[in-house]
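All remarks here apply to the structure that follows.
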Amino acid sequence: MAKATGRYNLISPKKDLEKGVVLSDLCNFLVSQTIQGWKVYWAGIEFDVTHKGMALLHRLKTNDFAPAWSMTRNLFPHLFQNPNSTIESPLWALRVILAAGIQDQLIDQSLIEPLAGALGLISDWLLTTNTNHFNMRTQRVKEQLSLKMLSLIRSNILKFINKLDALHVVNYNGLLSSIEIGTQNHTIIITRTNMGFLVELQEPDKSAMNRMKPGPAKFSLLHESTLKAFTQGSSTRMQSLILEFNSSLAI
């Protein structure tokens, strides 16, 4: 009896790319619009980014909030009560998280040049611009970055996402709820909230936290759903998150 098969189907480009990341994947932050928000492709990884939670962030910043939310404003005064702070899009939040993941690798591992230098440049590009393409001019970098190295970078980014997943929602028990990474020009703080991850970018000296004369800060919210697909044992983790839900936290 005849049966249908897919024996000679072409391998989709996406599956093919999963075997290894090429340099161009690290230097392209490809964005397409969706009904819920955006689809982002970077380093062989596809992210679904949503607008969820952003309206609430704007309300907290502009005083248009319920009295019960005042604790959240007081917990992050350098963001919600600082005239020098600005709200960015969730796409920006994802870029900062990816840049932080790269910086985490540079801190954790003794990477050889030119790999460390190249990663530093890619991290700066993600952190300080909103462009979709970074032109890596150095030929030496291109020659020495093997597929194995690039795939290692990708797997380390996924490990960093799991580090974020291991954080607890902001709590009263002293459990770890934030990751902080300092670079030469910035301080990145990523905090676990009920909705996902509150991402902030400050000056190296964290002057935004100076109550008398607050310095500049940028911040945004990346919804839980964007990173959920890349976390290990996410169903168990989701159950524990429900248990530690902080009802007094607006976001």
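If you go along the chain as it appears here, the first residue is 1 and each next one adds 1.
From the backbone N, Cα and C atoms, a Cβ is placed for every residue, glycine too.
So, quick note: what you're seeing has the original residues, none of the substitutions.
Bear in mind that the values here come from a model prediction, so they are computed numbers and not experimental data.
Features reported for this protein in Swiss-Prot:
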VARIANT   THR50 to Ile  In strain: Isolate mouse-adapted
VARIANT   MET71 to Ile  In strain: Isolate guinea pig-adapted
MUTAGEN   ARG137 to Ala  More than 90% loss of interaction with host KPNA5
VARIANT   LEU147 to Pro  In strain: Isolate guinea pig-adapted
MUTAGEN   VAL170 to Ala  Complete loss of interaction with NP
MUTAGEN   ASN171 to Ala  Complete loss of interaction with NP
VARIANT   THR187 to Ile  In strain: Isolate guinea pig-adapted
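On the structure: features taken from Swiss-Prot.
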{"residue": "THR50", "record": "variant position", "DSSP class": "strand"}
{"residue": "MET71", "record": "variant position", "DSSP class": "helix"}
{"residue": "ARG137", "record": "mutagenesis position", "DSSP class": "coil"}
{"residue": "LEU147", "record": "variant position", "DSSP class": "helix"}
{"residue": "VAL170", "record": "mutagenesis position", "DSSP class": "coil"}
{"residue": "THR187", "record": "variant position", "DSSP class": "strand"}
Spatially speaking, which of the recorded positions THR50, VAL170, THR187 is closest to ARG137 (mutagenesis position)? Use C-alpha to C-alpha, please. THR187
Drop a 10 Å sphere on every Cβ of the recorded positions THR50, ASN171, THR187 and tell me which sphere holds the fewest other Cβ atoms. ASN171
Going by C-alpha positions, which of the recorded positions (THR50, LEU147, VAL170, ASN171) is nearest THR187 (variant position)? VAL170
Given a 10 Å Cβ-Cβ cut-off, pick out the one of the recorded positions MET71, VAL170 that has the most other Cβ atoms nearby. VAL170
Based on Cα distances to THR50 (variant position), point out the closest of the recorded positions MET71, LEU147, VAL170, ASN171. VAL170
Using a 10 Å radius around its CB, how many other CB atoms surround ARG137 (mutagenesis position)? 8
Between MET71 (variant position) and VAL170 (mutagenesis position), how many Å separate their Cα atoms? 12
For LEU147 (variant position) and ASN171 (mutagenesis position), what Cα-Cα distance in Å is obtained after rounding to a whole number? 42
